[in-house]
Structures are given as C-alpha cells and as structure tokens.
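Asker: Among the sequence features in Swiss-Prot, the mutagenesis site Arg230 to Ala is noted as follows: Abolishes binding to and packaging of cargo protein BET1. Residues or ranges marked as Zn(2+) binding site in Swiss-Prot (evidence: experimental evidence): Cys231, Cys234, Cys253, Cys256. Annotation of the published mutagenesis Arg235 to Ala in Swiss-Prot: Abolishes binding to and packaging of cargo protein BET1; the original residue is retained in the structure shown. For Arg559 to Met, Swiss-Prot lists a mutagenesis experiment annotated as follows: Abolishes binding to and packaging of cargo protein BET1.
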Amino acid sequence: MSHHKKRVYPQAQLQYGQNATPLQQPAQFMPPQDPAAAGMSYGQMGMPPQGAVPSMGQQQFLTPAQEQLHQQIDQATTSMNDMHLHNVPLVDPNAYMQPQVPVQMGTPLQQQQQPMAAPAYGQPSAAMGQNMRPMNQLYPIDLLTELPPPITDLTLPPPPLVIPPERMLVPSELSNASPDYIRSTLNAVPKNSSLLKKSKLPFGLVIRPYQHLYDDIDPPPLNEDGLIVRCRRCRSYMNPFVTFIEQGRRWRCNFCRLANDVPMQMDQSDPNDPKSRYDRNEIKCAVMEYMAPKEYTLRQPPPATYCFLIDVSQSSIKSGLLATTINTLLQNLDSIPNHDERTRISILCVDNAIHYFKIPLDSENNEESADQINMMDIADLEEPFLPRPNSMVVSLKACRQNIETLLTKIPQIFQSNLITNFALGPALKSAYHLIGGVGGKIIVVSGTLPNLGIGKLQRRNESGVVNTSKETAQLLSCQDSFYKNFTIDCSKVQITVDLFLASEDYMDVASLSNLSRFTAGQTHFYPGFSGKNPNDIVKFSTEFAKHISMDFCMETVMRARGSTGLRMSRFYGHFFNRSSDLCAFSTMPRDQSYLFEVNVDESIMADYCYVQVAVLLSLNNSQRRIRIITLAMPTTESLAEVYASADQLAIASFYNSKAVEKALNSSLDDARVLINKSVQDILATYKKEIVVSNTAGGAPLRLCANLRMFPLLMHSLTKHMAFRSGIVPSDHRASALNNLESLPLKYLIKNIYPDVYSLHDMADEAGLPVQTEDGEATGTIVLPQPINATSSLFERYGLYLIDNGNELFLWMGGDAVPALVFDVFGTQDIFDIPIGKQEIPVVENSEFNQRVRNIINQLRNHDDVITYQSLYIVRGASLSEPVNHASAREVATLRLWASSTLVEDKILNNESYREFLQIMKARISK
C-alpha cells in the first residue's frame, strides 16, 4: 500500500484529532510550549491556533485501521448523543478543543456543574484518541542517533494515566494509586487479547504495598469505624471510581457493573464532626486501609515472634560472625518492634547439636539470676524434642534483662568450640515446633555449609560446569528437596525464614535461598566476611539491625482483582502461591516488591478498566487491617496509543522476573535469549505496525521516546552478574538472582544500570546540604548529576563514584593531580591511597573531602531497604605505575570488577550498547 511509505515523520506521529508536535518535544510527556514565547507562529510550528479543531480537509496520515475509524466517527458521535448512560455524564468530543473551566479538585463531581478541566502543564496534552478521549501522544526517536542514551529518562515518572476527572467521585491526585504503590506496564490497556498479542508488549503490575521500613512514615488514611463496603458479586471494595445511582441510594461497581445498596452508615457521622460520604477515605483515596472487623479474623492477631537460629560452629567463631551477631542483637534489642508489648524472643545455638536456653522472667531475678539461664543440649538430630517449650519463647518486655544477660554469655560459652558441623535442617525443624503455634520469623545466621542431619549439603564441583548449559541444573538448582518441602509446612503455620549467610567458603545459596523464597523472607549473602575487617562488620551489623527493627505484618494474603476482561495469571516474588489468585505471606516485609502478570481474557467494552490489590494482614500491634490499592487505566483499540503509554521501567521489571524464572527453571542461555528477544520483538513490531516503512538497511532504528531506555536496560541486564556469560561463582550468581526477583523497582533499575557520578568537576552545591527557601540547611545532601555508565566518559585524571545499589566504587584516575589526591585522601602520592574495601579518611580542612563523604553517606541513607553499600576504592591505570607494585594483583581485580558495572561498554564477550543496537537493527531488517 503506497500510502504506508509516508509514515516516517520528523515530528510526533499523527492520529485523528491530534495536534502535530515537534520532534524535539521532551519525553516528560508535557504539552508543547507556547510558540509565541519563542517568537514563532503556530503556522510555523505546524500546529493549529489554540482551541482550533483540525480541518477535515487537511491531509491526515492514517493507518488503515485509523482510516476505518475515521469514517466511523460521525456515526459514533451520533450514537453517543442517543445513549443514556446511568449516572455517567456525556461529554461533547469537540469540547476538548474549547476553553475549559477548571474542575475544583477535592470536590465531589455530583456537586459540580463545570465541564472537564483542560490538562495542566506537565499532564498529557489534549490530543484525542480514536474514541475522542485525551490520550498520550507518540514521539518517535532514532535510537542510534541518541547515543549516548539520555539516562535522565530513567528518573522520569511513567506516562500519565489519562483519567478524566468526571470518572472520579472526588477528583484529586489521591484518587488514583501512586506509581510508588503500583505500576502497570501499559498505561493504556488494549481492549482485546489480539491487540495485546500484536503489540508484543507485556501486561503486568509491579506492586509494592509498603513504601518504608517503618509503618509510622507516611501511612495511608485509615478507616476505623468498621464499615467496609464491598460489591456483592465480585467482592471488590468501594473506591473512588464507583458511581452513585438512584439519588445516592445505590452504587454501581466499576469492576462488574453490579448495582449495590449503599449502607446507611455511610451517611452517618459524629455530630461533633459532621462529614458526608464524600469525606470518607474509600471515596477520596485509591490507597487506604480499613481496621478489619471480627469477621475478617480467624483468631486473635498473634504476637510478633522472633526465633534466632545462630551458628556457633568453629568457622562462625573464627570469622567473627558470632561475635558480630551477638553485639548487634545487644545493641538493638530495644529496636525490635514491640508496639503492643507482646513481642516474643527465642534463641537457639547450633553446631552438631541444638542448644536451647531457658530464660526466666526479670521479676524472678535474685542474686543467683545468672544461674537461672539454663542451656539444654539436644544431640538427637533425628527426632529433636523441646525440653521446656514454655520457657524458651519468652516475652521481650518481661525478660528484657535476662535476654541481654544470655547474649553476653553466649560468646563465652562457645569461645573454645572446635566443632565444625552445622545441623541446620534439624535446627529448623526444632524452631518450627517451637513457634509453630503462633507463627513468626526464624532468622538464621550462618557461616557454615549445613553438613549434618536432614538437609545436609555437599560442596558442588563447579569446574567444567560453570558457563555451560549444565550450570542451572548442576549449580543453581536445589540440592536437597528438604529446603522446598519445609517451606510448605512453614506456610501452613505462618512462619517466615530469613537467612544471613556470611562466609569465606561455599554456602550453596542456590539451595538455602528456597527457604526464604517460598516463605516471604529474604536471603542476605556476605561473601568473604571477616570480623577482622571493620567494613565487613559495619555492613553486616547495619543490615542485620535494620532487618530486625523493620516493621512487618503477619498472617497476610494478597489478591489482585481486575475489572471485566482482566485476569491475574502469573505471580512473581517471595511468597507462597496458595491458590490461582491468592498469594500468602507468613510475614510481609517492607523492603520487597512483587509482579503480577495480567491476561486480557475477553474484549473490554468500557473506556476504562480497573485493578484493585487487597492485602489482608495482622500488624505487630495486635490490629487486623486491610490495605486497598486501586488503579484505573484507560483502554484503547489503537496500537499507537498502547505504545505511547507503555512504562519502560515496569516492562524492564516484568522481563527481569521472567528471566529469573527462566534461569532457575531452564538455563542461563534461555534467560539471555528471552531478554534479547524482548527487545527485538518490540523494535520489530514498532517498525512494522507504527513506522510502516519499506526502506532498507539505511533506515533509522525507530522507537517511541517513552521506551527509549528499554533496550538499554535489557542489554544491561544481560551483563548483570545474574545472567552474564563467563565464570561467575555459583553462590554469587544465585544470590544475584535471588535479589533481582524481589528488589523494589527503583533499586532494581539501579542494580541493572548503575548511577555514575563525576566528582572532580561536580557542581559547587553538590555534596552540601539542600537549602530551604529561608537559607537553612536540611538533612538531605545535593547529589551530582549522573553520567552515562561508560568508560569513554572517564578522564585519566578524574574522580568517579559508581553506585549499583549493592556496592560503591570510588575510581581515582591513575593520572590524577596530587592536589586532588590530597584533598580526598590526605596524601599526595596516589600509590599511598588505600584500595579495596575501605572508607575515605577524614581530611581536616578539606571541604572537598567532606563533600565526597557526604555524597557517599547520602547514597547509603535508605528508609525503605536495609541495604548498606560497602565502598571499594579503585586506582585507575597509570603509565607511571610500578610493574611490581605490592597491590598490583588486587588493583587489577578491582578494576575488572568496577569496569563490569560500566554496562554501555564492551564487557568480556558482551558487545557494547552501540553494537547491540546495530545487531538489533540488522535482525529486524531481515
């Protein structure tokens, strides 16, 4: 078809009713700037005057589908005039082109008479989709001419969810869920499965129910009156997108369209604080909580229970792990959540036997109180029994002093222990019987490979298997079925297993991580841990302390409901999948994210669809609550609109989860193929269906601006330790895979594409506190602008900081001037600076040293994850570097490791990003 040859434009691609927009339009999805401000006329910009409707006589560049819909517009408009939708206001399609009266945000639409507001600056422009609704525009770019890629796009918000205010009962920014809680890969949902399949874009939801480690930080609004209004048919909860009908006596569900009665209690309020139904949280807020009444509770919410299972074998003692663990517990006993003063503690020590401790109440203390803490050793590992169960799980409040006394005695008891065995399996079963009546957390701290009793593991032979097709089956699979079967038992009694593995030796993370994966826990791995290195101690103790002080909820289930046509099909993350649509969490942590895959099972007739996530939970303050997260999304029959509203970061998270699953269940090669194919399919589909160009190999590599970082993220993911080819120790690879499947989105992106900062030429305000309008300093430090992760931007005399979310690398160029070296390290000789896992020394009277340390501290400051990044100091190559320098080998290893984070470069056998794009272009041109 000849008219297809004209589909490549040096500007935004056109659809019926849209204004042409310059190609230079930024990717922030903002409306075009006023041309008059730039001294240009609208005619020069190729845009009609403000408020004008495009002439029907003007040439329109349309796909066949658009032409067909173009012909149907008059008929559809006429039909709309004849329709009478119950309680749904009809909007004149042409009204979007006329001056609008702003809607008063926060006021119920039933109390307003104004038409819909025109979008404000920073919102999607009023470009009409094929059904005459405002939709996001498509801005084409050429990936090969945008090199290096504009990495600032990684910090942009997703394409807006274009929901007109009249769709909300009380229009406000809180009426639709924030992307911090839930992000859809598609912010314009295809109306049928064939369009979704044709797009080659995935449909999934990235969900993070909690945003902070501690629940008292920015909590959502809470309903405490006990009234919970749900649809009788689909059981969805009342939300800002329902409609009231029959003079407000009934409400229509936005999920299944059923009309339900409105409870009288909705309009009853405290006489001293009169409120209308529109003041209720479920009407105003898409994210809110209910205090659950008794019918949502099978039993009294249990107390928060912690069972610490501590390795006291010889390797744990020699490495300093035991002493570090005990000291951290002693310093943070008062930080363990105990909101209702019911928190309980149990401590088990394990080597070739299980050592229980009877801890008396503080009120029973007397002059011989130290003798009242009895240790009972159980050597029968086949059928271990509980000698005194009632006195081994004790109240933190009632036994606080004696718990501290016990912790101070444990290092003394085992200081001369020569036993090298570690019976983890029997100890887990004992802990299970100890706290199984109420559930809780089993926190394992281990520095030894389990080598005794049930769950005994062997060191695997990695030579000849690493970097082959056998790697997954022989190194990344679970070595003993106990570690999967045990999680089923734990899920039944609400027990989570968390692991802290710290050793210089092999630990079989691939097997042990199953304990946390299926019980909603987490595995933390500290390779090469040594108590002689203070930096190792700081990292372990910081993360362990934040973990045990983190709030969590118990007896938790999470379900996502979709409106008609949508169905949740697959679930990814750390939890137990109890049924086809129910995810069970023995305890729900605050530092993890989850991904749900969505199917379009039947055609969606409505202009908007909805997803609602409900989390039923017991807090560690004796309260039973329900957290509700509701998301509204527009639907479309236009492939261009689907692409224009695609969220590149959420899509990257989707394929990351798919790749982790493929790596664990199939092979690493299959995972890499999946990652690369995701990019190839999207580029090919965009070229075929959107660009529609018949030009040969010289054609540009087109993609829409809102997806231009997606190929970079996927290419970077293939270079991640979890997936890259080459020799990677199996423990490191298994740990990386474990982290990728549970990281919150912003940390996942940083893990895939690290932040790189140039420090030697940073702005004057970088490294200093943010100033308020009054000139007062805040506690937040100004960070430098990041640069692309490529060595081509590294100067031999520069200073650079790399942050991949797990580690920090401070790269000092080998030819740095002595003044810079002195300002940072307090010495002018670059060969005297410390290298490896170190901290920057404090240099008196050096403002630059203070600024660099401030930046590092700011990057380590998190209130939503427990991670503490160790700092590695790397000295760059120099022509003056002595060949036989004492640190030559260590420096070479550090340079190789740090360079592997510069993911735009050619790394080992992996091509550079430019080469990757050339390969993709060649493949889709065939």
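Note: Cβ is positioned from N, Cα and C throughout, glycine not excepted.
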Asker: Spatially, which candidate from the binding-site residues Cys231, Cys234, Cys253, Cys256 is nearest to Arg559 (mutagenesis position), comparing Cα atoms?
Answerer: Cys234
Asker: Among all protein chains shown, how many Cβ atoms are found within 10 Å of the Cβ of Cys234 (Zn(2+) binding site), not counting that one?
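Answerer: If we count other Cβ atoms within 10 Å of Cys234 (Zn(2+) binding site), we arrive at 17.
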Asker: For the recorded Zn(2+) site formed by Cys231, Cys234, Cys253, Cys256, name the remaining residues of the chain with Cβ within 8 Å of the site's Cβ center, in chain order.
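Answerer: Those within range, site residues removed, are Arg232, Arg233, Arg235, Ser236, Asn254, Phe255, Arg257, Leu258, Asn260.
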Asker: Mind giving me a neighbour count for Cys256 (Zn(2+) binding site)? Other Cβ atoms within 10 Å of its Cβ, every protein chain shown.
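Answerer: If we count other Cβ atoms within 10 Å of Cys256 (Zn(2+) binding site), we arrive at 16.
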Asker: Distance between Cys253 (Zn(2+) binding site) and Arg230 (mutagenesis position) at the Cα atoms, whole Å?
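Answerer: Answer for this pair: 9 Å between alpha carbons.
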Asker: In sequence order, what residues of the same chain, 6+ apart, have a Cβ less than 8 Å from the Cβ of Cys231 (Zn(2+) binding site)?
Answerer: Cys253, Phe255, Cys256, Leu258, Asn260
Asker: Which residues of the same chain, at least 6 positions away in sequence, have a Cβ lying under 8 Å from the Cβ of Arg235 (mutagenesis position)?
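Answerer: Arg561 - these are the non-local Cβ neighbours of Arg235 (mutagenesis position), listed in sequence order.
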Asker: I need the least crowded one of these mutagenesis positions (Arg230, Arg559), counting other C-beta atoms within 10 angstroms of each C-beta.
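Answerer: The mutagenesis positions Arg230, Arg559 were compared, and Arg230 has the fewest Cβ atoms within 10 Å.
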Asker: Should Cys234 (Zn(2+) binding site) be counted as helix, strand, or coil on the basis of DSSP?
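Answerer: Going by the DSSP assignment, Cys234 (Zn(2+) binding site) belongs to neither helix nor strand, so it counts as coil.
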Asker: For Arg559 (mutagenesis position), which of the three DSSP-derived states applies: helix, strand, or coil?
Answerer: strand
